[in-house]
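Engineer: Here Swiss-Prot flags 10-280 as domain 'F-BAR', drawing on sequence analysis. Swiss-Prot gives this note for the published mutagenesis Lys127 to Glu: Abolishes membrane tubulation; when associated with E-130. For the mutagenesis of Lys130 to Glu, Swiss-Prot gives this note: Abolishes membrane tubulation; when associated with E-127. The structure shown keeps the original residue. For 382-441, the entry in Swiss-Prot reads domain 'SH3', with the evidence type sequence analysis. Here Swiss-Prot notes a mutagenesis experiment, Glu400 to Arg, with the remark: Impairs interaction with DNM1. Swiss-Prot documents Pro434 to Leu as a published mutagenesis change and attaches the note Abolishes interaction with DNM1, MAPT, SYNJ1 and WASL.
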Amino acid sequence: MSGSYDEASEEITDSFWEVGNYKRTVKRIDDGHRLCNDLMSCVQERAKIEKAYAQQLTDWAKRWRQLIEKGPQYGSLERAWGAMMTEADKVSELHQEVKNSLLNEDLEKVKNWQKDAYHKQIMGGFKETKEAEDGFRKAQKPWAKKMKELEAAKKAYHLACKEERLAMTREMNSKTEQSVTPEQQKKLVDKVDKCRQDVQKTQEKYEKVLEDVGKTTPQYMEGMEQVFEQCQQFEEKRLVFLKEVLLDIKRHLNLAENSSYMHVYRELEQAIRGADAQEDLRWFRSTSGPGMPMNWPQFEEWNPDLPHTTAKKEKQPKKAEGATLSNATGAVESTSQAGDRGSVSSYDRGQTYATEWSDDESGNPFGGNEANGGANPFEDDAKGVRVRALYDYDGQEQDELSFKAGDELTKLGEEDEQGWCRGRLDSGQLGLYPANYVEAI
């Protein structure tokens, strides 16, 4: 027997050189266009994150700057603390710049390169993809035709081998069977001879076609290599370009290498190191401690021309440097805060008590009883006047009430010189509110 045929012996490889396996290289061109879109989406999402973070920093700085300015901290440490808010504002601006660079530079750069590198066709797809497809198909067409002939020749040869083996088996078995006549035996022998001739013919043809394929293979490889290198050059441009873009993105994101960013933290450190505890203590001693001036009691001659009163006189609001006295609670509010509200917040850094000394508890604003007609401003009055809100009001301080137009509340005192009244909500909350925001019911 000249050979054997076994269909299971056929191997299907995944090599680039197999017919049609160039399609992965062609698909890479389409993938490159999609990857440009993916990178632009990636940059857009990061830009949104930068924008949101910048806004959060701004909101945080605004809120805490107000709290610090209205809080009890004072002096150089207050300035150091406030420097953190300045840092947040500046870093917010830098992250806004990052967002702008990502969108206006990096994303636009990718978009423009993609537009120049890929050209859409009217019928769909890209010109570059079609050119690669046509190039590979043209280079592979002659070799693919030879491979088709080779497969047919191989199949014919293997089939002839199979028939030869079957004929030989029948001829050998007939020798042991008594029922087979000499004439039948001769036919079986002739069949074996004919199959051997077929095997010889198909083998010669198979070998000839295989030789022809071998001759055309170098030209086939050269043509395929040429088209593949063109695709490689196109892909190389994409890879190099996207690497440059990623480096640009890194440069924009890496604020650690930004001179402005480093300057922000140098300034912050200087502001913090500028805080001086001893200076702050001296300031507090001179403005709120034993270092304050005092009109000590002195003997005063009776003057008949002056009105004589036996009741305790109220001390008129005394103008202090950078502060005004509020008659609502007897506290001094810094002029920097006077623009926010013309009364006293739950805590004002310049708070002083301007009451003259008396052994009568009526002069104590924190006393629990009344004397000489003086009421405790912090006591929950049992009586009051019901009023209705004309407008919405959101309290700006902890000691202010918040209400909506139409809400009813209880007015507990008369309007002070700066237009504020004390009142109580139905929930029991006590606080101040603008007098002209309500009307009597």
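Count begins at 1; order follows the chain as displayed.
Note that Cβ sites are derived from N, Cα and C of the backbone, with glycine treated the same way.
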Engineer: On average, what pLDDT score does this prediction assign to the domain 'SH3' (382-441)?
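Structural biologist: Overall, the domain 'SH3' (382-441) comes to a mean pLDDT of 90.
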Engineer: Round to a whole number and give the Cα-to-Cα distance in Å for the pair Glu400 (mutagenesis position) and Pro434 (mutagenesis position).
Structural biologist: 9
Engineer: Are there any residues in the same chain, six or more apart in sequence, whose C-beta is under 8 angstroms from the C-beta of Lys130 (mutagenesis position), and if so which?
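Structural biologist: Same-chain residues close to Lys130 (mutagenesis position) (Cβ under 8 Å, separated by 6 or more) are Gln121.
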Engineer: I'm trying to understand the geometry here, so how far is the Cα atom of Lys127 (mutagenesis position) from the Cα atom of Pro434 (mutagenesis position), in Å to the nearest whole number?
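Structural biologist: Between the Cα atoms of Lys127 (mutagenesis position) and Pro434 (mutagenesis position), the distance comes to 73 Å.
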Engineer: Please report the DSSP secondary structure of Lys127 (mutagenesis position), reduced to three states.
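Structural biologist: For Lys127 (mutagenesis position) - judged by DSSP and reduced to three states - the answer is helix.
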Engineer: Counting every protein chain present, what is the number of Cβ atoms, excluding its own, within 10 Å of the Cβ of Glu400 (mutagenesis position)?
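Structural biologist: For Glu400 (mutagenesis position), the count of other Cβ atoms within 10 Å is 18.
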